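Student: Feature table excerpt (Swiss-Prot):
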DOMAIN    9-277  domain 'Protein kinase'
BINDING   ILE15, GLY16, SER17, GLY18, SER19, PHE20, GLY21, ASP22, ILE23, LYS38  ATP binding site
MUTAGEN   LYS38 to Arg  Increases PER1 nuclear import
MUTAGEN   LYS38 to Ala  Decreases PER1 phosphorylation
ACT_SITE  ASP128  active site, proton acceptor
MUTAGEN   ARG178 to Cys  Shortens circadian rhythm. Accelerates PER2 degradation
Amino acid sequence: MELRVGNKYRLGRKIGSGSFGDIYLGANIASGEEVAIKLECVKTKHPQLHIESKFYKMMQGGVGIPSIKWCGAEGDYNVMVMELLGPSLEDLFNFCSRKFSLKTVLLLADQMISRIEYIHSKNFIHRDVKPDNFLMGLGKKGNLVYIIDFGLAKKYRDARTHQHIPYRENKNLTGTARYASINTHLGIEQSRRDDLESLGYVLMYFNLGSLPWQGLKAATKRQKYERISEKKMSTPIEVLCKGYPSEFSTYLNFCRSLRFDDKPDYSYLRQLFRNLFHRQGFSYDYVFDWNMLKFGAARNPEDVDRERREHEREERMGQLRGSATRALPPGPPTGATANRLRSAAEPVASTPASRIQQTGNTSPRAISRADRERKVSMRLHRGAPANVSSSDLTGRQEVSRLAASQTSVPFDHLGK
């Protein structure tokens, strides 16, 4: 029995899940185009899908912003259909043995700064900048970095007057402790500067393989957050970035020097890394480390040049166009769940790909490194989506649980 959504999309197998819903592979019945379909039970205690869809709709038109194809209710479910995306940068980082080359880090930095700038231009801060929340596109957009998960996003200024939110302290804060800014740890209201500081830690994570405040032991998670905060504040930027080009320490020092309501100079930060890129003699061929593992050889120069031109055109037209989305959750619903959705007489088409184990920022529990790399490699070759990270459906509620340092859930300000 075929399960349909909006009488337009075929519901396939579950490919991910989150705190507030499940994500399925789907397909447009007419065109066959694969999509991601998020389902949330309408009876859930804290409905989030409608809020999330509103954020995505507000962001539509920017390069690297997943496009929304359909939203509505189907039986007992709230539904959001999005364009399908590939693996997250965390997936790819693990695939590349948890180390990126300088070239790959700089290629990513350029796009990631632009994604954050775009969100800020729409009057929101993301508040959960981490590798899991950046995904690569699929097919022709395989070299484009997308930003996802607005579950923790917040409006930082009025859309009409641009009046900035007031400075506050002693906040119960949300975010991911590993990449949180120092001001976030101190309980200060987040603003644009904090998204960019978090990105600085992400870039050094890609350079180093891990950050000095990873793996800290503590009796409770609350104490672990305190230790992360202490270690982060006691590690000078120059020590963190030692052995790497000075641009990385310059970037972090710049972010930390910003005042609460300052508008960051995004162009300056991009240019820092672009100048370094050119001095290193790198080429904007968009060959990332995982491409080398995928193909094992250099690509045709004509293909490289064509992709470069397409990427530049996408960036120029970013304010006028929308783009893609990420994969959603294993196996279609059965029994009572299936009966709540419309059905048709045709058989369910089989869907590709075994799941990629979501590793967060630690080695996978259930599969070996070799098995994980084999599965990611299969997806890279076949253009299949990666499994979504659990943070994709993270809610904005002040939930009571305290998560591990790499998990994006609200965490209490420890200094209160």
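One-based numbering along the chain as shown.
Any Cβ shown, glycine's included, is placed from N, Cα and C.
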Student: What number of additional C-beta atoms lies within 10 angstroms of the C-beta atom of ILE15 (ATP binding site)?
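Tutor: Around the Cβ of ILE15 (ATP binding site), 28 other Cβ atoms lie within 10 Å.
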Student: Counting Cβ neighbours within 10 Å across all chains shown, tell me which of the mutagenesis positions LYS38, ARG178 comes out on top.
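Tutor: Buried the deepest by this measure is LYS38.
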Student: If I take the alpha carbons of SER17 (ATP binding site) and the residue listed as 'active site, proton acceptor', what is the distance between them in whole Å?
Tutor: 18
Student: When the Cα of ARG178 (mutagenesis position) is compared with the Cα of each of the recorded positions ILE15, GLY21, ASP128, which one is closest?
Tutor: ASP128
Student: Looking only at SER17, ASP128, which of these recorded positions has the biggest number of Cβ atoms within 10 Å around its Cβ?
Tutor: ASP128
Student: For GLY21 (ATP binding site) and LYS38 (mutagenesis position), what Cα-Cα distance in Å is obtained after rounding to a whole number?
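Tutor: Per the Cα atoms, GLY21 (ATP binding site) and LYS38 (mutagenesis position) stand 7 Å apart.
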Student: According to DSSP, collapsed to three classes, what secondary structure does ASP128 (active site, proton acceptor) have?
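Tutor: SS state of ASP128 (active site, proton acceptor) = coil.
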Student: Is it possible to get the count of other C-beta atoms within 10 angstroms of the C-beta of GLY21 (ATP binding site)?
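Tutor: So the Cβ neighbour count for GLY21 (ATP binding site) comes to 25.
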Student: Measuring CA to CA, name the entry from the recorded positions ILE15, ILE23, ASP128 that ends up nearest LYS38 (mutagenesis position).
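Tutor: It is ILE23, whose Cα lies nearest.
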Student: Cα-Cα separation of ILE15 (ATP binding site) and ASP128 (active site, proton acceptor), in Å?
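Tutor: Rounded to a whole number, the Cα-Cα distance is 22 Å.
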